[in-house]
Amino acid sequence: MQAAALPEEIRWLLEDAEEFLAEGLRNENLSAVARDHRDHILRGFQQIKARYYWDFQPQGGDIGQDSSDDNHSGTLGLSLTSDAPFLSDYQDEGMEDIVKGAQELDNVIKQGYLEKKSKDHSFFGSEWQKRWCVVSRGLFYYYANEKSKQPKGTFLIKGYGVRMAPHLRRDSKKESCFELTSQDRRSYEFTATSPAEARDWVDQISFLLKDLSSLTIPYEEDEEEEEKEETYDDIDGFDSPSCGSQCRPTILPGSVGIKEPTEEKEEEDIYEVLPDEEHDLEEDESGTRRKGVDYASYYQGLWDCHGDQPDELSFQRGDLIRILSKEYNMYGWWVGELNSLVGIVPKEYLTTAFEVEER
């Protein structure tokens, strides 16, 4: 979404309001209720700026930069909570709910200890600091340790490139270095515990970047070759929490009644191969002509999923979910519909329900 142009007087007013909350009330003796109200409003500023790409104070940098890593003096030091650095200099797009503890993150792609190169280290400080790093939902977090309640810094991975970088060091660890670079943002340099671990970080981030640049999850080359030789495994082959007798009969989209599960050989595909003629018009038992079903938009639940938030859709293993939108694909979520209920669903919990023949 492109931000609408704001009149200058409105931008100034918003800047003044945010600065007053951040700087003007910094040293005031506020009650707990007043502090909560202030922090709530400041969070609202950050979410609106991120959602609509508005940057009232165009200062570079990432979220909550580590004071030991990045010379931060002079920037806002207020907190969203009593001890969290205020994020007013953050300008990466589309980011919300970024102040999370290391153990609170979900959909983690890669995590572990790395040495991060500081941008401006002091004379007595080390150039490389050990950080607990996590890649989750298109974000790169780095913490003081794996139990930290808030990150030292966070940045959006989209728009970066990643590669091995042995030129960063001249000691025995040079083959364990990698970096993330961007044309219009600062670079990040890291050292892993071993060359193999560094390559794994590079591979995982590269795979994520491919996913962020498309609406489908890319496959590794060896996986593509295997798929040409094999049929899809039966869904019962997936490890999941207890299903047993709880697996329910499947209601096919566009069909009348319930299709009871049958006991057939395990090698049989779970996918229904549909002829092209069924795509345009179908005929039900009453002989009425009706519009065909878009089978490509249907996905099947791999495991039970219970939504924790009101906008999350709950479903069980085997449920057929119609995907309405993939606009939140970069965060690992799609918008789906089940039994006339609409909500977001984690794409990792879904698999294609039908294999449609191409023309």
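Backbone N, Cα and C define each Cβ position, glycine as well.
Taken verbatim from Swiss-Prot:
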| type | residues | note |
| --- | --- | --- |
| DOMAIN | 107-210 | domain 'PH' |
| MUTAGEN | Tyr219 to Phe | Impairs interaction with PTPRC. No effect on interaction with FYN or GRB2 |
| MUTAGEN | Tyr232 to Phe | Abolishes interaction with PTPRC, translocation to cell membrane upon T-cell stimulation and activation of the MAP kinase pathway. No effect on interaction with FYN or GRB2 |
| MUTAGEN | Tyr271 to Phe | No effect on interaction with PTPRC and translocation to cell membrane upon T-cell stimulation. Abolishes interaction with FYN and GRB2 and activation of the MAP kinase pathway |
| DOMAIN | 294-355 | domain 'SH3' |
| MUTAGEN | Tyr295 to Phe | Abolishes FYB1-dependent activation of ITGAL clustering |
| MUTAGEN | Tyr298 to Phe | Impairs interaction with FYB1 |
| MUTAGEN | Trp333 to Arg | Abolishes homodimerization, interaction with FYB1 and activation of the MAP kinase pathway |
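The average pLDDT computed over the domain 'PH' (107-210) stands at 90. In the shown protein chains, 21 other C-beta atoms lie within 10 A of the C-beta of Tyr298 (mutagenesis position). There are 20 other CB atoms within 10 A of the CB of Tyr295 (mutagenesis position), with all protein chains counted.
In terms of DSSP helix, strand and coil, the domain 'SH3' (294-355) has 9 helix, 29 strand, 24 coil. Around the Cβ of Trp333 (mutagenesis position), the number of neighbouring Cβ atoms within 10 Å comes to 21.
When DSSP labels each residue, the domain 'PH' (107-210) comes out as 22 helix, 41 strand, 41 coil, counted as helix, strand and coil in that order.
The separation of Trp333 (mutagenesis position) from Tyr298 (mutagenesis position), Cα to Cα, is 15 Å.
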